[in-house]
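This report concerns only the one structure given below.
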Amino acid sequence: MQDIRQETLNECTRAEQSASVVLWEIDLTEVGGERYFFCNEQNEKGEPVTWQGRQYQPYPIQGSGFELNGKGTSTRPTLTVSNLYGMVTGMAEDMQSLVGGTVVRRKVYARFLDAVNFVNGNSYADPEQEVISRWRIEQCSELSAVSASFVLSTPTETDGAVFPGRIMLANTCTWTYRGDECGYSGPAVADEYDQPTSDITKDKCSKCLSGCKFRNNVGNFGGFLSINKLSQ
């Protein structure tokens, strides 16, 4: 369970957000390997992206299917990485196709990256502004001379736990406004700051329980209100 920092939530609602950077940690220590840190891009200095003092080496890597799902079976994302010089082939042969390894996905707004990434530094650098999700490598679905693809599963699927397979937030709804999980399809009510409006172009959800109350839709709130009580 992770609380998303308020500064990151504020960045989500800005009209002009900074770029979202996805950082990947592939931890193969449980299957006899090492930890690898990759990013699909470089910083503005043409160097590896640095986050929390750690460098993430530029390497072709792409994830898909990480959208939140509140219905049916758990999400099964796919991670595709370059098989440059046969690196993945060698590891897959030595470590049972990497099954059982851990994949950590970090999303960070460029606004909060370490100052060392920028020519003129960064006064907004904040190592706590990240959103993390953890996954297990369930199977190697494709392996060629060009790339390798892996199907991921949530740790709860492999350890027998029964928590929902998504980030659990107490006061923030993670559903897409007016999407299937949200279920609201009525007229315009309020903007993202819960200010009343009848303009459909300004109608946005605040992602808070108050937004659901405005729309008489509390039953579909996508947060976990009881989590706050667990630490009391």
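Each Cβ is built from the backbone N, Cα and C atoms, and glycine gets one as well.
Quick look at what Swiss-Prot annotates:
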{"type": "MUTAGEN", "residues": "CYS173 to Ser", "note": "Complete loss of tail assembly"}
{"type": "BINDING", "residues": "CYS173, CYS182, CYS205, CYS212", "note": "[4Fe-4S] cluster binding site"}
{"type": "MUTAGEN", "residues": "CYS182 to Ser", "note": "Complete loss of tail assembly"}
{"type": "MUTAGEN", "residues": "CYS205 to Ser", "note": "Complete loss of tail assembly"}
{"type": "MUTAGEN", "residues": "CYS212 to Ser", "note": "96% loss of tail assembly"}
Neighbourhood of the [4Fe-4S] cluster site (CYS173, CYS182, CYS205, CYS212): other residues with Cβ within 8 Å of the Cβ centroid, in order? TRP175, TYR177, TYR184, LYS207, GLY211, ARG215, ASN217, ASN220, PHE221, GLY222
Cβ neighbour count (10 Å, all chains) around CYS182 (mutagenesis position) is 20
By a three-class reduction of DSSP, CYS182 (mutagenesis position) is assigned coil
